[in-house]
Structure formats: C-alpha cells, structure tokens
Amino acid sequence: MDDDHEQLVEELEAVEAIYPDLLSKKQEDGSIIVVKVPQHEYMTLQISFPTHYPSEEAPNVIEVGVCTSLAKRDLYDTKYLQHLFQEVMDSVFHRGSVCLFDFLTELDGVLYVEPEEETEPVQQSDIPTDPFEGWTASDPITDRGSTFMAFAAHVTSEEQAFAMLDLLKTDSKMRKANHVMSAWRIKQDGSAATYQDSDDDGETAAGSRMLHLITIMDVWNVIVVVARWFGGAHIGPDRFKHINSTAREAVVRAGFDS
C-alpha cells in the first residue's frame, strides 16, 4: 500500500468514527465514496479521490443529491452546488494533507441558513460612535510581515454585533486590513433563540475556526474580530495559529473566560 492510499484509508476510518452512518464506499478501495453532509443529511455527495491524493491532487465532488420533498428539491440547483462544493474542496486542500474533515466542516457554514425571526430594533443608544468603544484588544502578533490583532466585545443581539463591527471597520487602520474576520455567539435573555455564525472575509476557514474556538470556550453574547494586515509573504497554516491565539487573548481579556 503506497503512502497516499494509506493516508486515504486512515482518513476515511477517522471520518467514519466521527460521523457514523454518514459515509459509505462506492468503490471497495475507497477511491469513490458517498457521504451525507453532517447537520444537513438530506444532501449527499459523491466524492472521488485521485491516485495522488493527498500528495498532489484534491478530491473531486462528482455528484450532489438532495433527498427531500419534491417541492423543496426544486429549490436546489445541484449543478451549482457541485461547482460551489468543489470550490470549497479546493480551498481547504493543501498538498500533502488530507482535507475531508475540514471540507465537511466548511460545508456546514456554507449550507447554514439562519431562521427568520422578528427582532426588536437596536436602540440608537446601544451603538457607540467611537469605532473602538466597547471593544477589548489583544496584543498584535507579527510574523513574516503579516500582523494579526483581535478585538472582542459584549453584545446582546446580532443587530448590535453587526453595528459595532461596521463601525469598527470605519477606523482608518482597520480599513487597510486585508481581512477582517469575525465570529459571534448570542443567546437572548428570556428566549430559546441563539445566534451563532462567522465571516471569513476572504480568509477561507478562518471564521469557522474562530467560531469553533468560542464554542469550546463556552462563551455567549460575544463577537470576536481578527484583523490581518498582509505583509507580502505567505505564511501557510501558521496564520490560523495566530488568528486563534489573538482571538482567544481578546476574549479572555474582555472577561468572558474568567
């Protein structure tokens, strides 16, 4: 068994352990699988793994199926979804590293739709006029010319979170950032409604990792933002380490993890 195939076998075993009953092999050697999307099991994907995966080539999304009522099925353009999912696959693939788990994790963010609910308008007094009012900052981290800095704030609604984020982005230094990534978790008092989401702002998978961070920290009514100023040199996966490190520092400094 060559190294590529051995890594594929181990990856499929790991994914099957994490998501029991969601994955089946269409080819005995695992070169083609059928997998239901976690949290969205009505959608199934056929994925093929090239001979030189993961050393050189990314997996291919070859078919998307939707198992739902006929009326709802008409709402899905499976050809478009196949193209979209392949873009997600290509974005999480890095030569030499398996990527199926990261791919499935990213799909949850792509497919998630926030239920529509009536919300009370944000009171104008809740929105500061100073871009940094209400935010707690981390220390900046600089690596090979790129600088990362995080900000965390207490919020009680998505509307307040978005208003504060929009105002933060008006600062001259923030406008120069190449990416302003964000994640938030909000639980409203007296209601079972919760709001959890993220925004990569072009830095693929960064927002979902930040959301995962504040989820495992078990903090609520928080928005965390990480700005990255790009210095010209690509730093690979180290960027995610810096994003998470500054995000955690800002959240802790803001008093959420005391």
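Using the three backbone atoms N, Cα and C, a Cβ is placed for every residue, glycine included.
The domain 'RWD' (10-114) scores a mean pLDDT of 85 in the predicted structure. Summarising the annotation, Swiss-Prot assigns domain 'RWD' to 10-114.
Counting every protein chain shown, the number of other Cβ atoms lying within 10 Å of the Cβ of Glu87 (mutagenesis position) is 12. DSSP gives Glu87 (mutagenesis position) a helix state. Quoted from Swiss-Prot, the note attached to the mutagenesis of Glu87 to Ala states: Slightly increases interaction with GCN1 and ACT1 and does not prevent inhibition of GCN2 activity in amino acid-starved cells; when associated with A-90.
Taking the Cβ of Asp90 (mutagenesis position) as centre and 10 Å as the limit, one finds 15 other Cβ atoms among all the protein chains shown. Looking at Swiss-Prot, the entry for mutagenesis of Asp90 to Ala says: Slightly increases interaction with GCN1 and ACT1 and does not prevent inhibition of GCN2 activity in amino acid-starved cells; when associated with A-87.
Asp102 to Ala appears in Swiss-Prot as a published mutagenesis result, with the remark: Decreases interaction with GCN1, but not with ACT1, and prevents inhibition of GCN2 activity in amino acid-starved cells; when associated with A-106. Within 10 Å of the C-beta atom of Asp102 (mutagenesis position) sit 20 other C-beta atoms, taking all shown protein chains into account.
Record note (Swiss-Prot) on the mutagenesis of Glu106 to Ala: Decreases interaction with GCN1, but not with ACT1, and prevents inhibition of GCN2 activity in amino acid-starved cells; when associated with A-102. According to DSSP, Glu106 (mutagenesis position) is assigned to a helical segment.
With DSSP classes pooled into helix, strand and coil, the tally for the domain 'RWD' (10-114) is 40 helix, 27 strand, 38 coil. Other C-beta atoms found within 10 angstroms of the C-beta of Glu106 (mutagenesis position) number 20, with every protein chain shown included.
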